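Take a look at the structure below.
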Amino acid sequence: MKAANASSAEAYRVLSRAFRFDNEDQKLWWHSTAPMFAKMLETANYTTPCQYQYLITYKECVIPSLGCYPTNSAPRWLSILTRYGTPFELSLNCSNSIVRYTFEPINQHTGTDKDPFNTHAIWESLQHLLPLEKSIDLEWFRHFKHDLTLNSEESAFLAHNDRLVGGTIRTQNKLALDLKDGRFALKTYIYPALKAVVTGKTIHELVFGSVRRLAVREPRILPPLNMLEEYIRSRGSKSTASPRLVSCDLTSPAKSRIKIYLLEQMVSLEAMEDLWTLGGRRRDASTLEGLSLVRELWDLIQLSPGLKSYPAPYLPLGVIPDERLPLMANFTLHQNDPVPEPQVYFTTFGMNDMAVADALTTFFERRGWSEMARTYETTLKSYYPHADHDKLNYLHAYISFSYRDRTPYLSVYLQSFETGDWAVANLSESKVKCQDAACQPTSLPPDLSKTGVYYSGLH
């Protein structure tokens, strides 16, 4: 039987025949990512009109904001979104079969004197998306953007004092779209690492200070904020967990949710249990039911335990990862609940992808998600049909898990670059000259020609 191939997805094939692109970079982005995107929508049983709508929106409103097409031979902006510095990632909520994607907007000024740390490109992307979704509200976005990202003067100062930045995360903001019922919900993710450098404040001080200022207008978020901060402080100065970023829904303040993300360097079941229960502060029946499923996932996935940290440099495209990364968790500050709601992340990047897929399939079967269990591995293979699947270890970046209203929610975050027939289509041999973005790198990739280490699908 012929193996499934994402490039055979009908919506991708039809639109590829119809589309014209403004430049070669946008064409390459489409053929690199759209096969997987189209296949994911198709397998998740989106209606045909919705498949076309979401793919057209992606082509018209998002691809122009992805910058030059990444290669190892040309400088580019390196995004924190993936270990390869690529600015786009698809994910799937397996519980509800909801497709999502995240991207870091990049434009022609990114990395130049006009915007050395990519502070402003996000506004251009928002202008493209605002007319398409009436529910978008930027009030909370403006608040966090002002408090947690660089202004023009701060950007100029750091650009002239680059030694202060060093290996600090340079990504400051990302956008994400949840695709449902022909519409999309827009979210933002804000990284205040550069703001911490220029202000001399810690990320903890910046994030919690900003949310507290917002609580003056929205006091209902104060109780869960206080509980979360008390938990973090109770772990002491030698804690292996620390705030990393904040996110919120770009909808009306009455409906929006704030999430504070913690990086947990200690990879262990005990550390994950501590995050899940907020050090024992959450002990209700629903929390304990969810905890049993966290333990089940831990046993199935088999993360490598120990103290982990993010390696400083990004991985050059094509290099097989040989690393294990820290855990992550976020805590939602609901306006009608004094207790923060946890979501934990199993960092599976660098693990054998077929073993991860087998673990997930078992979990799906136990939950009664029979269709997801039946199709998950086959669909995963279709995204990279020409790869040696038994050797892949870069597809699953994260697996997230939360539990609310006695219902489990699990999502997978997947490598979304050079998918489908890319490896055999010779598109990667095109001579790419970045036309729309300066794409200045945080560092230039090393010469890979001497390593001899590549994997099918990335070049």
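Using N, Cα and C of the backbone, Cβ positions are placed for all residues, glycine too.
According to Swiss-Prot, the protein carries these features:
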BINDING   Ile80, Leu81, Glu89, Tyr191, Arg244  L-tryptophan binding site
BINDING   Arg100, Lys187, Tyr189, Arg257, Lys259, Tyr261, Gln343, Tyr345, Tyr409, Tyr413  dimethylallyl diphosphate binding site
MUTAGEN   Glu89 to Ala  Abolishes tryptophan dimethylallyltransferase activity
MUTAGEN   Arg100 to Asp or Gln  Nearly abolishes tryptophan dimethylallyltransferase activity
MUTAGEN   Lys174 to Gln  Impairs tryptophan dimethylallyltransferase activity
MUTAGEN   Lys174 to Glu  Nearly abolishess tryptophan dimethylallyltransferase activity
MUTAGEN   Lys187 to Glu  Nearly abolishes tryptophan dimethylallyltransferase activity
MUTAGEN   Lys259 to Glu  Nearly abolishes tryptophan dimethylallyltransferase activity
VARIANT   Ser443 to Ala  In strain: B5233 / ATCC 13073
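Known features from Swiss-Prot, placed on the structure.
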| residue | record | contacts (Cβ under 8 Å, 6+ apart) |
| --- | --- | --- |
| Ile80 | L-tryptophan binding site | Glu104, Ile169, Arg170, Thr171, Tyr191 |
| Leu81 | L-tryptophan binding site | Pro87, Phe88, Glu89, Thr102, Phe103, Glu104, Thr171, Lys174 |
| Arg100 | mutagenesis position | Leu90, Ser91, Leu92, Asn93, Ala176, Leu177, Asp178, Leu179, Ser411 |
| Lys187 | mutagenesis position | Leu175, Ala176, Leu177, Asp178, Ser247, Cys248, Asp249, Leu250 |
| Tyr189 | dimethylallyl diphosphate binding site | Thr102, Asn173, Lys174, Leu175, Ala176, Leu245, Val246, Ser247 |
| Lys259 | mutagenesis position | Val246, Ser247, Cys248, Asn330, Phe331, Thr332, Leu333, Gln343 |
| Tyr409 | dimethylallyl diphosphate binding site | Asn93, Ser95, Asn96, Gln343, Ser400, Phe401, Ser402, Tyr403 |
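According to DSSP, Tyr191 (L-tryptophan binding site) is assigned to coil rather than to any helix or strand.
Sequence-distant contacts of Arg244 (L-tryptophan binding site), defined as residues of its own chain at least six apart whose C-beta falls under 8 angstroms from its C-beta, comprise Tyr191, Ile203, Tyr261, Leu262, Leu263, Met328.
Minimal Cβ crowding within 10 Å, among the recorded positions Glu89, Lys174, Tyr191, Gln343, is found at Gln343.
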